[in-house]
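Trainee: From Swiss-Prot, for reference:
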- LYS72: active site, nucleophile (ACT_SITE)
- THR101, VAL103, ILE106: K(+) 2 binding site (BINDING)
- THR101, VAL103, ILE106: Na(+) 2 binding site (BINDING)
- ARG149, SER180, ARG183, GLY189, ASP190: 2'-deoxyribonucleoside 5'-triphosphate binding site (BINDING)
- ASP190 to Glu or Ser: Loss of activity (MUTAGEN)
- MET191 to Thr: 50% loss of activity (MUTAGEN)
- MET191 to Ile: No loss of activity (MUTAGEN)
- ASP192 to Glu or Ser: Loss of activity (MUTAGEN)
- ASP246 to Val: Misincorporates T nucleotide opposite G/C template (MUTAGEN)
Amino acid sequence: MSKRKAPQETLNGGITDMLVELANFEKNVSQAIHKYNAYRKAASVIAKYPHKIKSGAEAKKLPGVGTKIAEKIDEFLATGKLRKLEKIRQDDTSSSINFLTRVTGIGPSAARKLVDEGIKTLEDLRKNEDKLNHHQRIGLKYFEDFEKRIPREEMLQMQDIVLNEVKKLDPEYIATVCGSFRRGAESSGDMDVLLTHPNFTSESSKQPKLLHRVVEQLQKVRFITDTLSKGETKFMGVCQLPSENDENEYPHRRIDIRLIPKDQYYCGVLYFTGSDIFNKNMRAHALEKGFTINEYTIRPLGVTGVAGEPLPVDSEQDIFDYIQWRYREPKDRSE
């Protein structure tokens with residue numbers, strides 16, 4: 001998944017950008033995931049609010065905006081800034097850790113270790129490539145490209161290449177491009193492809209060739225340019241749309257391809273389509289109805305709370321039907 005969220009271009013873009021910056025600090029520096037989730041949820045809710053927010057009290061009426069976040073909104077609206085963020089930006093260690101985590105492959109712990117060794121900038125990283133693993137070196141190599149959002153038009157062209165090449169190999173393959181793209185987003189951070197085939201189920205033996213054949217085909221047509229990692233069920237790499245001429249090359253983009261057993265495919269499609277908050281709400285509703293859902297299965301809960309056998313699923317609609325929830329099109333899941 002993409003490391004960066006799109007800058008907000010909504011009525012309340014200043015507020016949502018502030019909350020996203022706070023969220024990233026809590027995740028990357030403080031490693032306080034509960035605060036990260038709280039800021040992200042508030043940012044997501046405010047981004048969809050159809051009016052310009054004039055006070056923290058107004059924001060607090062929205063689900064997911066508590067007293068502390070409302071106070072920060074009041075301060076931001078009154079002064080145009082936030083003291084906490086100013087302090088974070090002025091703290092060399094915090095800002096360096098936050099920056100390094102934007103490099104694909106560098107997580108918060110690795111970033112802190114690098115900063116402790118005095119490595120704080122892209123230039124520092126380039127001088128110390130021997131300290132980086134293969135994944136991180138590729139992240140550094142394409143840093144500027146990976147920072148750019150992928151316009152929907154480009155994603156549609158990328159999708160055409162992937163789906164056409166997959167069907168050429170074997171019409172029985174099923175592939176879906178998930179993430180915010182499937183929810184109709186105007187731009188994406190990366191490309192997340194789910195893949196399945198009738199020959200691969202949760203009961204059968206592993207079928208890594210089903211994934212590797214697709215990767216090799218996409219390399220053959222020069223769509224996949226680099227490999228970050230290639231396992232039995234997941235490929236992580238880099239892709240690039242072919243261009244008409246060398247002068248107007250498309251940026252390199254991150255791509256993940258996951259091979260999922262056919263009987264678990266639609267639970268996977270639902271999960272990887274998101275959004276995170278929509279998934280949490282759906283899981284909570286499922287529990288109320290006596291089911292447990294994850295990225296693999298939906299299972300009924302017995303009276304003791306122990307999950308039973310996975311239920312058969314042949315579409316996303318089946319999952320909604322089991323938990324008696326109105327079906328929501330992917331475009332209506334961006335909570």
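Just so it is clear, glycine is given a Cβ too, placed from its N, Cα and C backbone atoms.
Nothing has been swapped: the model has the original residues at all the noted spots.
I'm curious about the neighbourhood of these features; can you describe it?
Mentor: In sequence order, MET18, LEU19, LEU22, GLY56, LEU82, LYS84 are the residues near LYS72 (active site, nucleophile), counting only same-chain partners six or more apart with C-beta under 8 A.
When secondary structure is read from DSSP and collapsed to three states, THR101 (K(+) 2 binding site) falls in the coil class.
Taking all protein chains in view, 26 other C-beta atoms sit within 10 angstroms of the C-beta of VAL103 (K(+) 2 binding site).
Taken residue by residue with DSSP, ASP190 (mutagenesis position) is part of neither helix nor strand, so it is coil.
For MET191 (mutagenesis position), other Cβ atoms within 10 Å of its Cβ number 23.
Other Cβ atoms within 10 Å of the Cβ of ASP192 (mutagenesis position) number 23 in total over all chains.
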Trainee: Whole-number Å distance between the CA of VAL103 (K(+) 2 binding site) and the CA of GLY189 (2'-deoxyribonucleoside 5'-triphosphate binding site)?
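Mentor: The Cα atom of VAL103 (K(+) 2 binding site) is 13 Å away from the Cα atom of GLY189 (2'-deoxyribonucleoside 5'-triphosphate binding site).
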Trainee: Return the member of THR101, ILE106, ARG149, ARG183 nearest to MET191 (mutagenesis position) in space, with distance defined Cα to Cα and candidates limited to these binding-site residues.
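Mentor: Checked the binding-site residues THR101, ILE106, ARG149, ARG183; minimum Cα distance to MET191 (mutagenesis position) goes to ARG149.
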Trainee: With H, G and I counted as helix, E and B as strand and the rest as coil, say where DSSP puts LYS72 (active site, nucleophile).
Mentor: helix
